[in-house]
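Everything on this sheet refers to the single structure shown next.
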Amino acid sequence: MPTNYEYDEASETWPSFILTGLLMVVGPMTLLQIYQIFFGANAEDGNSGKSKEFNEEVFKNLNEEYTSDEIKQFRRKFDKNSNKKSKIWSRRNIIIIVGWILVAILLQRINSNDAIKDAATKLFDPYEILGISTSASDRDIKSAYRKLSVKFHPDKLAKGLTPDEKSVMEETYVQITKAYESLTDELVRQNYLKYGHPDGPQSTSHGIALPRFLVDGSASPLLVVCYVALLGLILPYFVSRWWARTQSYTKKGIHNVTASNFVSNLVNYKPSEIVTTDLILHWLSFAHEFKQFFPDLQPTDFEKLLQDHINRRDSGKLNNAKFRIVAKCHSLLHGLLDIACGFRNLDIALGAINTFKCIVQAVPLTPNCQILQLPNVDKEHFITKTGDIHTLGKLFTLEDAKIGEVLGIKDQAKLNETLRVASHIPNLKIIKADFLVPGENQVTPSSTPYISLKVLVRSAKQPLIPTSLIPEENLTEPQDFESQRDPFAMMSKQPLVPYSFAPFFPTKRRGSWCCLVSSQKDGKILQTPIIIEKLSYKNLNDDKDFFDKRIKMDLTKHEKFDINDWEIGTIKIPLGQPAPETVGDFFFRVIVKSTDYFTTDLDITMNMKVRDSPAVEQVEVYSEEDDEYSTDDDETESDDESDASDYTDIDTDTEAEDDESPE
């Protein structure tokens, strides 16, 4: 081992090393960014054609109109997707741009480095030296060698060459000779194949891929400081930060202290206690995340801010704090929902979902919440004039003018916008509900079934479509191999749920549906909640405006009504446990609730009929050996029968004689 190391004075190594490390970072980031630019929007929206465009535009424009300037300012600050400028000058884009600039500089430096070119020319390639291909025959090799020897042999060089030119020609001839021997002489060829050179092992040098001034010069202490900072400070800092975050937060993204508070509340929860929105908000006010955001505020302050938001009250100087904690409630309530399902507590789970609806729409949980979530509604006027109207379905039994009177909306333009929002809030109608087992016609003991729901997403303005009008083929599950292998794949092909109308929520909200399954026997939740984020809202488009429940019509004769134009959505819920081991009927409660709207949710009872598998008929397989044995058996049986026939005849005759004797 040499005691002295050579430094990379000619910059032969370190540019390539840095270039490789840089490309390992910049390359994948660039590909990911290109994918998001060209395919990210389509993957996020998920819809196509009118089934997407109308719903997105309706709520986009109305959200923009009814969102306050304070919330818009908050969104520009915290919502990265709300600012186009932030998309262009995002941190990732800046890193990519700077990275490719550095790549270009390094490539230019490498290409203009003569030392790298000289190192490349030192590589011995006999085929290149002789000017032949790697598939050349021995005859071609000898022919090329003769031609080059005539040109570069020292005895045949021109007399007018300078000493330098003559030296180059002689060196070239030596290389030609070595190349020829590397391909024809067996010993020299072995050296070339083993060491890469016909002369055998070449001298090697050990160096440091850094310039001398960084190690031996005045910059040496700086390099040591950089190494110490990288290995002793920066790397441990990021690793410890990652580890602390991993240990401090649950899989649902909530702090362990918050999760511990939720668990403690559920442990101490009394079944006789009524679950209300106020109770859930009280639990939320102790979230550790809120304390991290605003250390100077207390849980009572957080609870007051949440109450201000739900009742649409101004919080003065604490408005920004209110927006911040309200925006965080999304992950907190999903974490509470998951913990409640772990405790199998259906009341708390439903309370968490209803509370989130209240927070999204900024409406308290009352019998009138379906109406109060609409824009432009005069709350005091409506409560005094409401009568028995509490739902959107009941509201759309009135004429538009009467609806304006009930809601206290006098301006026709505002009334039209209110009706537009009301008619595009999704309602679910169950068409078909089954327990299915892939590849089976029925649920068998200990099998793995799942719940398949066929639903019609409709508007409260539209009349109910009789199930008898829906063709059976529109409800039938596909039976191909891929569907049997992964029955949930078809759900991923449905479009994403559009953005919700939520002008009071601090961030843009894309709606979803939460599915809960509980036992009808004891009311306990059986598994974790299933969140549905893909479901077609095509039936809410403008082309269905003619379909108004206030207009009497015969659907079978209406010229614009075509059942095939109506989208049937599919919701599949995997069960977290196998079917019971015994045969019988088992009843389950299935709940599908919107997380963003007060609307018509699904709450149905399903019967799981567990039956034994039908008996399989055994098919006898023909065998020549069995046939031989059966022939012998037949002969034996015939012999036995012939022997037994004598006794039979005697018995018969005797009986005949006995019968005749009395006569």
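Just so it is clear, glycine is given a Cβ too, placed from its N, Cα and C backbone atoms.
Since this is a predicted model, take the numbers as computed values, not measurements.
Residues or ranges marked as domain 'J' in Swiss-Prot: 123-198.
Counting only residues at least six positions away in the same chain, the Cβ atoms of PHE124, PRO126, TYR127, ILE129, LEU130, TYR145, PRO198 sit under 8 Å from the Cβ of ALA179 (mutagenesis position). Quoted from Swiss-Prot, the note on mutagenesis experiment ALA179 to Thr is: Temperature-sensitive.
For the domain 'SEC63' (228-532), the model gives a mean pLDDT of 91. The annotation domain 'SEC63' is assigned in Swiss-Prot to 228-532.
Recorded in Swiss-Prot as a mutagenesis result, PRO426 to Leu carries the remark: Temperature-sensitive. Take the CB of PRO426 (mutagenesis position) and look out to 10 A: across all protein chains shown you find 25 other CB atoms.
Under 8 Å, Cβ to Cβ, and six or more positions away along its own chain, ILE431 (mutagenesis position) finds LYS454, VAL455, LEU456, THR467, ILE470, LEU475, ILE568. Recorded in Swiss-Prot as a mutagenesis result, ILE431 to Asn carries the remark: Temperature-sensitive.
What Swiss-Prot says about the mutagenesis result for THR652 to Ala is this: Abolishes interaction with SEC62; defect in protein translocation.
According to Swiss-Prot, the mutagenesis experiment THR654 to Ala carries the following note: Abolishes interaction with SEC62; defect in protein translocation.
Break the domain 'J' (123-198) down by DSSP state and the numbers are 55 helix, 0 strand, 21 coil.
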